[in-house]
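The structure under discussion appears below in the form of structure tokens.
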Amino acid sequence: MGSGLFKPRVHPDLRDVFSKMSFFDKIGFLFIHAFDKRNLWHKVPVPIGLLYLNTRRTLLEKYNLLAVGRSSHGALFDPKEFLYRTEDGKYNDPHNAEAGSQNTFFGRNMEPVDQQDELMSPDPFVVATKLLARREYKDTGKQFNILAAAWIQFMVHDWMDHMEDTGQIGITAPKEVANECPLKSFKFHPTKELPTNSDGIKIGHYNIRTAWWDGSAVYGNNEERAEKLRTYVDGKLVIGDDGLLLHKENGVALSGDIRNSWAGVSILQALFVKEHNAVCDAIKEEHPNLSDEELYRYAKLVTSAVIAKVHTIDWTVELLKTKTMRAAMRANWYGLLGKKIKDTFGHIGGPILGGLVGLKKPNNHGVPYSLTEEFTSVYRMHSLIPSTLKLRDPTGQPDANNSPPCLEDIDIGEMIGLKGEEQLSKIGFEKQALSMGYQACGALELWNYPSFFRNLIPQNLDGTNRSDRIDLAALEVYRDRERSVPRYNEFRRRLFLIPIKSWEDLTSDKDAIETIRAIYGDDVEKLDLLVGLMAEKKIKGFAISETAFNIFILMASRRLEADRFFTSNFNEETYTKKGMQWVKTTEGLRDVINRHYPEITAKWMKSSSAFSVWDADY
């Protein structure tokens, strides 16, 4: 297809990439581009919206999956010898034993943009103070609660953490904002840069967590950690009599990933320890002769699949609350034929009709599986956390609004790290979960970043506290620059999205425009990614920006279809019949909570999803 013929129809900034596409890719691009120019795809009937999303995903899979580092194609193995998830993530991809394992490179969704000369431009302290720091708290209404905020942090503890360098660097707040900063300066470890020893991208960063959706926030990322969490009886994990995580003498929780956590993540880790142990009991009842190791492996597979399913068809559906996205996310799991057909007849057809889960073989689209730098960047969602938690009484009588009575307000800053574990032990699971369920989380917008994160005690890998506090808001701005993630406008171009020409294209908020202009001038190319994601006009029903959503489109599907335990090995032979039935009958977090705390759901959860505020009538 001649590029010249269609040149007037393509945005000038996207003509170069368009000209290099194949004939059929150009057709697909023109289709989505027509909707993008009119901001239409989310306003059209569901079938057309699904066609748009599938076309966009297909293009992103072709142009926005970049390998970093050499692929270990020589490390072949027999998948039948590894019908279980290894602790460090190895031996999942039959053609690349190392793919997705601990201490392998983050991939890329776009070529890196070196910003070593612009690490402090504009100053991260200024950006954090003038554009991110919370002023008047904004929440998400009934759509999304604090459990939903904790859930995505629970997932991040499963997916990704960058290896740090041993040395430290420091940054100091300029005089213009120093008096408004909780910390006037702070020290931190830079991200460790490693040579990739390959063509293409020369420098990369290691992910010290396993990139697979393998429940490593519960199980750990290596054998050393996993061994400390097991009872070695009937496949079970250690858990306190109170249903909370156990702790070492120094107060550090015993769980898969405990670094830089808070009480909200801890209760989800504890809940899924109970889920794992319940799966062990159920499978043992059907197979009484299984060993401890066999029960553990089966239960880990089942529990990891439950977590992935909850995220796919429950959490994401509430995050992106539109009819089209509900259909799209359910299609990822069940296919367009739907749950009844799939549960009755199994996987039929390809990924569209039958879904990504249960495909005959995994598909990594020719690029070794990993999570990416850009994926990390769009998951910077600390503004979801409110400043205070209204503690509610699960044993009390409903108040005038038919809600559990409030006991007190707790500063969520006191629920972070080791202090948070102490608080949680006094509060208990039921009270904590109920309180988080009944309270809306923060909105992902400008001026909504919690103040306690700007004076935060970071932790070492073993969960112990470091001596130097950090300003997390300023550090997050710095991290994207340090890791060569393109700034907002270029980020959009690389995703085939129409870039902004002025601040008015970004937002209609006059105060935001004035403040952004004061910091970045009129140069829209300087806008930091995090600021753009928070400032961007949102699609109705979306709790996140459309720009971030495009990374979701690509990577949410990839986490399922590249993993053989969600594709070729998603079967009774690998999971057991009871295990498969367990996954099939779990449709959301509500089901998991109901399994272990039925009195909470029966008395207090009126919403259909545990991620909506629990008194919501939907």
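Glycine is treated like the rest: Cβ placed from N, Cα and C.
Among the features that Swiss-Prot reports, active site, proton acceptor is placed at HIS157. With a 10 A radius on its CB, HIS157 (active site, proton acceptor) counts 24 other CB atoms from all the protein chains.
Of all Cβ atoms in the protein chains displayed, 30 besides its own lie within 10 Å of the Cβ of ASP214 (Ca(2+) binding site). As annotated by Swiss-Prot, Ca(2+) binding site applies to ASP158, THR210, TRP212, ASP214, SER216.
Summarising the annotation, Swiss-Prot assigns heme b binding site to HIS162, HIS382, ARG479, ARG483. Within the same chain, residues at least six positions away from ARG479 (heme b binding site) with a Cβ under 8 Å of its Cβ are THR191.
What Swiss-Prot notes for the published mutagenesis of HIS311 to Leu is this: Abolishes oxygenase activity. Around the Cβ of HIS311 (mutagenesis position), the same chain contributes TRP151, MET155, TRP213, each under 8 angstroms and 6 or more positions distant in sequence.
Quoted from Swiss-Prot, the note on the mutagenesis of HIS311 to Ala is: Reduces oxygenase activity 38-fold. Following the DSSP three-state reduction, the secondary structure of HIS311 (mutagenesis position) is helix.
Positions annotated as hexadecanoate binding site by Swiss-Prot, on the basis of experimental evidence: HIS311, GLU599.
Following the DSSP three-state reduction, the secondary structure of TYR379 (mutagenesis position) is coil. Neighbour list (TYR379 (mutagenesis position), Cβ cut-off 8 Å, at least 6 residues apart, same chain): ILE152, VAL156, MET160. Under its mutagenesis annotations, Swiss-Prot gives TYR379 to Phe the following note: Abolishes oxygenase activity.
In the three-state DSSP classification, ARG558 (mutagenesis position) falls within a helix. Within 10 Å of the C-beta atom of ARG558 (mutagenesis position) sit 26 other C-beta atoms, taking all shown protein chains into account. For the mutagenesis experiment ARG558 to Lys, the note given by Swiss-Prot reads: Reduces oxygenase activity 5.5-fold.
Annotation for ARG559 (mutagenesis position): same-chain Cβ neighbours under 8 Å, separated by at least 6 residues, are TRP212, TRP213, ALA308. ARG559 to Glu appears in Swiss-Prot as a published mutagenesis result, with the remark: Reduces oxygenase activity 71-fold.
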In whole Å, how far is ARG558 (mutagenesis position) from ARG483 (heme b binding site) when you measure between their Cα atoms?
22
Helix, strand or coil at HIS162 (heme b binding site) [DSSP, three-state]
strand
Tell me the Cβ neighbour count for GLU599 (hexadecanoate binding site), meaning other Cβ atoms within 10 Å of its Cβ, over all protein chains shown.
11
Should ASP214 (Ca(2+) binding site) be counted as helix, strand, or coil on the basis of DSSP?
coil
Counting only residues 6+ away in sequence within the same chain, which have a CB under 8 Å from the CB of HIS162 (heme b binding site)?
PHE106, THR191, LYS192, HIS205, TYR206, ASN207, ILE208, THR376, ARG483
Rank the binding-site residues THR210, SER216 by the number of other Cβ atoms within 10 Å of each Cβ, and give the residue at the low end.
SER216
